[in-house]
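Contents: one structure, followed by commentary.
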Amino acid sequence: MTEYKLVIVGGGGVGKSALTIQLIQNHFIDEYDPTIEDSYRKQVTIDEETCLLDILDTAGQEEYSAMRDQYMRTGQGFLCVYSITSRSSFDEIASFREQILRVKDKDRVPMIVVGNKCDLESDRQVTTGEGQDLAKSFGSPFLETSAKIRVNVEEAFYSLVREIRKDLKGDSKPEKGKKKRPLKACTLL
């Protein structure tokens, strides 16, 4: 059975733990208890393939940022989560992505941009279009989710697994700075 190492990143209070617990335990946690680092495992079937999701729920608070490099090194794919009710959490996503790319020394890493708390439409500070544009600029899928009313929760994690699978199939591509040289044929006369 294939195991996928998923890492969920984003600012404090955007709902990373709520999304993860909704996926794993099918319930919504409404009290805010800042995470330092939690790990969850769940066996699921995605596109008729049974696999094991190893999900690392990370700290959003800046005081734990020193821990980020380590989990970014080991993760295969990343859910970059912001809250649609927080402009600042949206603005942080680009720096999370840059840090991931730097740590992994790659131009592209399997990633999905997630706008959480879509049930709080009246408090929206970030439009759906802004989220779509950001994800498009990254070459990543985009979803709006709600851990509270369970909108697109499974789809967010499953889409990330599909991105990892695509990446693994194309893994023979050269990494940043390492270009494959074309084969040259010589003709002797």
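One is the number of the first residue shown, and numbering goes on along the chain from there.
Each Cβ is built from the backbone N, Cα and C atoms, and glycine gets one as well.
Since the structure is predicted, the reported quantities are computational estimates derived from the model, not experimental observations.
Quick look at what Swiss-Prot lists:
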BINDING   10-17, 57-61, 116-119  GTP binding site
MUTAGEN   Q61 to L  Constitutively active
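Swiss-Prot feature annotations superimposed on the structure.
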residue : record           : Cβ within 10 Å
G10     : GTP binding site : 26
G13     : GTP binding site : 17
K16     : GTP binding site : 27
T58     : GTP binding site : 25
C118    : GTP binding site : 22
Exercise for review: In three-state terms from DSSP, label K16 (GTP binding site) for me.
Suggested key: helix
